[in-house]
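First up is the structure itself, then whatever we jot down about it.
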Amino acid sequence: MTSRIRFLMCPPDHYDVDYVINPWMEGNIHKSSRDRAVEQWQGLYQILKEHAIVDLVTPQKGWPDLVFTANAGLVLGDNVVLSRFLHKERQGEEPYFKEWFEGNGYTVYELPKDLPFEGAGDALLDREGRWLWAGYGFRSELDSHPYLAKWLDIEVLSLRLIDERFYHLDTCFCPLANGYLLYYPGAFDSYSNRLIEMRVAPEKRIAIAEADAVNFACNTVNVESIVIMNKASDALKQSLTGVGFQVLETPLTEFLKAGGAAKCLTLRVTEPVRDEVHANVYVESRIIRIEGHLLDSGLINRALDMIVDTGGSFQVLNFNLGEQRQSTSAAEVKVSAPSHEVMEEIISLLIDLGAVDLPQDERDAKLEPVIQDGVAPDDFYVSTIYPTEVRINGQWIKVENQRMDGAIAITQTPNGLLAQCKILRDLKAGEQVIVDVLGIRTIRKTESREQRNTQEFSFMSGGVSSERRVELVVEQVAWELRKIRDAGGKVVVTAGPVVIHTGGGEHLSRLIREGYVQALLGGNAIAVHDIEQNMMGTSLGVDMKRGVAVRGGHRHHLKVINTIRRHGSIAKGVESGIIRSGVMYECVRNQIPFVLAGSIRDDGPLPDTQMDLIKAQEEYAKHLEGAEMILMLSSMLHSIGVGNMTPAGVKMVCVDINPAVVTKLSDRGSIESVGVVTDVGLFLSLLTQQLDKLTSPYVSKVG
């Protein structure tokens, strides 16, 4: 027997499932057998006594979970951090555990009352004593980890739990002797799994399957080469014996009903201290402020959910609620993250929501030089669609050329510092680029409940009068088109060939002819099939009047391409009279600029199609400047490209029959975006009908 190893247990005299505080308890209230629980506990107790010393804490009536002594606290040397239970059903256990620790000569540290930490259930020492694995996500708070590092003088590695079945770290994670680790990867987020893989060599990691995990195979007591558990599959037992462990199974099914097994029923109270190991914690905290219609728009919920979903935790320090419906609210939130990497990701997302530092915490943005043309520093800040300002030398500077997925470059000009979004290929050596997430803020429009609730419209979806809902969107779009046209504004259309295939070409042609469109962006295909329809009456070989395939029609588009190539351009085809109507005809006749961006699948292509991708992107960006509205008509590829080039504030209408496409295009966080799930030909037909109701015939000033 290894007499120096000691464990603390509590007899199950008052054990029962009296309430539900984890998924395992659901359906098991008062369904546990006291006699069987005592028998199973005694089985574990006797096995453990053969390999270690076992101390007992006195059971207390009214506290059925006192039997799970792993949650008493966390012991290292002569120090113990007492648990702060999340649920009131267990908070009454704290004084009894504190009394036992103090009576046995331990120095007891107590966390603030509002900071949950559930002891060795959520904090497991590496069996070599090198560091402490600390879990968070369901019971213990991430903010408790710096206290553990300070009081126990040890490096703390934070792991986020994401499967509610494994609500404590010890239900899915068990450090073993000789540097081995038994764990269930599915219980952790990707960052935590990566951290585990960085710290534990592949040959030392024993990853278990879900079938073993739900039998609490990781809730194991390890005494040197002995592992004591509820149950293990033959494959798991073979893995453990293969690396030198002796597996001892003892049934603990009565305790599984409350969400615990062998490890939960024990607390190791002799944990040696390594003198060369000292405190190190990677948890970062930062206080942010967010303002707006936080409640009725759901903004505060989105911000807090975003923090948790990205791997952080939060504490709302102050919340000032607007006094009236039109008043805005403000909140100060402490954000914590397990590492700087995760903190950067969280803050980047919060910046998109309009979060800012407290005035006293404002700092200049961090800059790093571009070393190689077209290559940003590794940690560069990725720009978004929202108007952005960066803090340089104590001054906030507006970022020019706002767009998604760029870097923010800082250059000195005769008129002062210039901050502008640049795509990576345009970066030049010597420029300074914003890195990290300090000194960055976005300027967001105040968002109300009404705006959030009218984001996306579906045609023929569930609900009452869904067709009417699409008509309502069409009415709004028509009204906006009319207003922009009459004010001399700019509307850009990006369209795919489906517009032609669905019979929408004549309606789009009319929009161009009547002055509602100031630029057309698309690919080779929309022009090819538009011209095919107007020269040969087919689109992709289908007769547009009868809706049937024409014999040999699959060759029509190639003949059209060949004809236009012979003339040299679409404009020359119009001038020669071979193109007499259609979308491209109206663009040429009304001097509406168009850009056709090529792709690897293009036939021909048409002579007007820009096959240089970089030039095509530049031409797209040029024609998007000054746009007030963009109609994205059934072209996911080109529409996504346009969306990435477009700053917030531009109204976007995304139309596609595929809901996934609409969601992808419209869900960019812009409150000006509207998604319409419907047939694009039908949408354009409804749109022109609605415009007829709003306006008198329009006479073109050109031609």
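Every residue gets a Cβ built from N, Cα and C, even glycine.
In sequence order, Glu164, Tyr167, Ala258, Gly259 are the residues of the chain that are 6 or more apart from Asn22 (mutagenesis position) and have a CB within less than 8 Å of its CB. Annotation note: Asn22 (mutagenesis position) sits in a coil segment as assigned by DSSP. Quoted from Swiss-Prot, the note attached to the mutagenesis of Asn22 to Ala states: Loss of arginine dihydrolase activity.
Arg139 (L-arginine binding site): 25 other CB atoms within 10 A of its CB, across all protein chains. In the three-state DSSP scheme, Arg139 (L-arginine binding site) falls into the coil class. The L-arginine binding site annotation in Swiss-Prot covers Asn22, Asp65, Asn71, Arg90, Arg139, Asp170, Ala258.
Per Swiss-Prot, the feature L-ornithine binding site maps to Asn22, Arg90, Arg139, His168, Cys264.
Listed in sequence order, Tyr15, Asn71, Glu89, Arg90, Glu93, Ala258 are the same-chain residues at least 6 apart in sequence whose CB falls under 8 Å from the CB of Asp65 (mutagenesis position). According to DSSP, Asp65 (mutagenesis position) sits within a helical segment. Record note (Swiss-Prot) on the mutagenesis of Asp65 to Ala: Shows residual arginine dihydrolase activity.
Recorded in Swiss-Prot as a mutagenesis result, Asn71 to Ala or Asp carries the remark: Shows residual arginine dihydrolase activity. The 10 Å shell around the Cβ of Asn71 (mutagenesis position) contains 26 further Cβ atoms across the protein chains shown.
Note on Arg90 (mutagenesis position): other Cβ atoms within 10 Å of its Cβ, all shown chains, come to 20. Under its mutagenesis annotations, Swiss-Prot gives Arg90 to Ala the following note: Loss of arginine dihydrolase activity.
According to Swiss-Prot, the mutagenesis experiment Glu118 to Ala carries the annotation: Loss of arginine dihydrolase activity. Close to Glu118 (mutagenesis position) in the fold, though at least 6 residues off in sequence, lie Asn71, Ser83, Arg84, Phe85, Leu86, Arg139, Ser140, His168, each with a CB less than 8 Å from its CB. DSSP assigns Glu118 (mutagenesis position) to coil, not to a helix or a strand.
Quoted from Swiss-Prot, the note on the mutagenesis of Tyr167 to Phe is: Retains 9% of arginine dihydrolase activity. In three-state terms derived from DSSP, Tyr167 (mutagenesis position) belongs to neither a helical nor a strand segment and is classed as coil. Cβ neighbour count for Tyr167 (mutagenesis position): 24 (other Cβ atoms within 10 Å of its Cβ, all protein chains included).
Swiss-Prot lists His168 with the feature active site, proton donor/acceptor.
The active site, nucleophile feature in Swiss-Prot is assigned to Cys264; the stated evidence is a curator's inference. Under 8 Å, Cβ to Cβ, and six or more positions away along its own chain, Cys264 (L-ornithine binding site) finds Phe68, Ala70, Asn71, Gly121, His168, Asp170, Thr171, Asn219, Phe255. Mapped onto three states, the DSSP output places Cys264 (L-ornithine binding site) in coil.
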**Request:** For Ala258 (L-arginine binding site), just count the other CB atoms lying within 10 A of its CB, please.
**Result:** 25
**Prompt:** Taking the mean position of the Cβ atoms of Asn22, Asp65, Asn71, Arg90, Arg139, Asp170, Ala258 as the L-arginine site, which residues outside that list, in the same chain, have a Cβ no more than 8 Å away, listed in sequence order?
**Reply:** Ile21, Phe68, Glu118, Gly121, Tyr167, His168, Gly259, Gly260, Cys264
**Asked** Where does Ala258 (L-arginine binding site) sit in DSSP terms: helix, strand, or coil?
**Response** coil
**Request:** Would you identify the secondary structure of Arg90 (mutagenesis position) according to DSSP, in three states?
**Result:** helix
